[in-house]
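Report on the structure given below.
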Amino acid sequence: MSKTAVKDSATEKTKLSESEQHYFNSYDHYGIHEEMLQDTVRTLSYRNAIIQNKDLFKDKIVLDVGCGTGILSMFAAKHGAKHVIGVDMSSIIEMAKELVELNGFSDKITLLRGKLEDVHLPFPKVDIIISEWMGYFLLYESMMDTVLYARDHYLVEGGLIFPDKCSIHLAGLEDSQYKDEKLNYWQDVYGFDYSPFVPLVLHEPIVDTVERNNVNTTSDKLIEFDLNTVKISDLAFKSNFKLTAKRQDMINGIVTWFDIVFPAPKGKRPVEFSTGPHAPYTHWKQTIFYFPDDLDAETGDTIEGELVCSPNEKNNRDLNIKISYKFESNGIDGNSRSRKNEGSYLMH
């Protein structure tokens, strides 16, 4: 294969659902790619993982799922891959073609436009899959489904997936001022009662940066996925958690984040990164779920709960999330401060 080739899309966009069209169109503009490229935690982690495993990439066929501007494809080609196939549905792949040619990788990288399920790969099997598929709360936009499709249809037995391990974590947080501002605003809007908006506001998780000192409980690992073995059905999950208050404080909700781990040569520490409040900033930030009530916690009080996550029935790239919890408080007035409640949320 001697020429980078982007032909007409293998997928006819007009035949996609409106939500699918909106999703792919959102990646047409350079701005979203600029934000991802400038996320050095994200981009350098991929580069460093490829460099650490350059012996494994040498002379291998690599599939880049959702290649965007082609940065991961070029990392792989630069560090020894025999050939890289980049697949993307959005029009940004036209720019990727220009970038690949400009940087001298036309003979090593083939770009295909379309959904992975629709394109025809120039090789029957690949040795390595690379993909930056993660969304907010890890699973939002459900691109992991496509990576698993690539694994099941194209990856050789014993092939590698970069990254291959991921986990979702959560902790309690104090965020009274911001929560009050968001909710109290609707009590008096230019002299009118707009309080019916309050449940709608609570129903929507917030993606934002949480300061480390706002986290006021222990953390817990909600779930872990191994991309070598996980099934699409596993991505709809139910998981229990337990958190313990680390100080006397209000607990207004939970903050969630995810951790990522790449394969590593035997005896080497793997490249990994976290998107939590304790870690350097990433464009994924954190995802906040406000509780229906505020918990008045003393040191050692506990929250035990269950989080249920599933694709939304109208748009499977959105997520339905339900959090039920039991807050048990100690002390003289512990009974009056204890709570049992649940909240339902939609990430869209």
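Using the three backbone atoms N, Cα and C, a Cβ is placed for every residue, glycine included.
At each noted site, the model still has the original residue.
Within the same chain, residues at least six positions away from E132 (active site) with a Cβ under 8 Å of its Cβ are M36, R42, Y46, G66, G68, L72. Classification of E132 (active site) by DSSP places it in coil, neither helical nor stranded. Annotation source Swiss-Prot lists active site at E132 (among others).
Reduced to three states, the DSSP call for E141 (active site) is coil. Every protein chain shown contributes to the tally, and the Cβ of E141 (active site) ends up with 18 other Cβ atoms within 10 Å. According to Swiss-Prot, the feature active site maps to E141 (among others), an assignment based on similarity to another entry.
According to Swiss-Prot, the S-adenosyl-L-methionine binding site annotation covers H33, R42, G66, D88, E117, on the basis of similarity to another entry. Other Cβ atoms within 10 Å of the Cβ of H33 (S-adenosyl-L-methionine binding site), summed over all protein chains shown, number 19.
The feature domain 'SAM-dependent MTase PRMT-type' is assigned by Swiss-Prot to 20-322, with sequence analysis given as support.
In Swiss-Prot, the entry for mutagenesis E18 to V states: Cold-sensitive; reduces catalytic activity more than 20-fold at 14 degrees Celsius. The structure shown retains the original residue.
Record note (Swiss-Prot), mutagenesis G68 to A: Reduces catalytic activity between 5- to 25-fold. The unchanged residue is displayed. G68 (mutagenesis position) falls within neither a helix nor a strand when secondary structure is assigned with DSSP, and so counts as coil.
Annotation of the mutagenesis experiment G68 to R in Swiss-Prot: Abolishes catalytic activity.
Taken residue by residue with DSSP, E117 (S-adenosyl-L-methionine binding site) is part of neither helix nor strand, so it is coil. Here the recorded positions are G66, G68, D88, E117, and the one whose Cβ sees the fewest other Cβ atoms within 10 Å is E117.
In this structure the C-alpha atoms belonging to H33 (S-adenosyl-L-methionine binding site) and E141 (active site) are separated by 16 Å. The two recorded residues D88 (S-adenosyl-L-methionine binding site) and E141 (active site) have their Cα atoms spaced 15 Å from each other. Across the structure, E117 (S-adenosyl-L-methionine binding site) and E141 (active site) place their CA atoms 17 angstrom apart.
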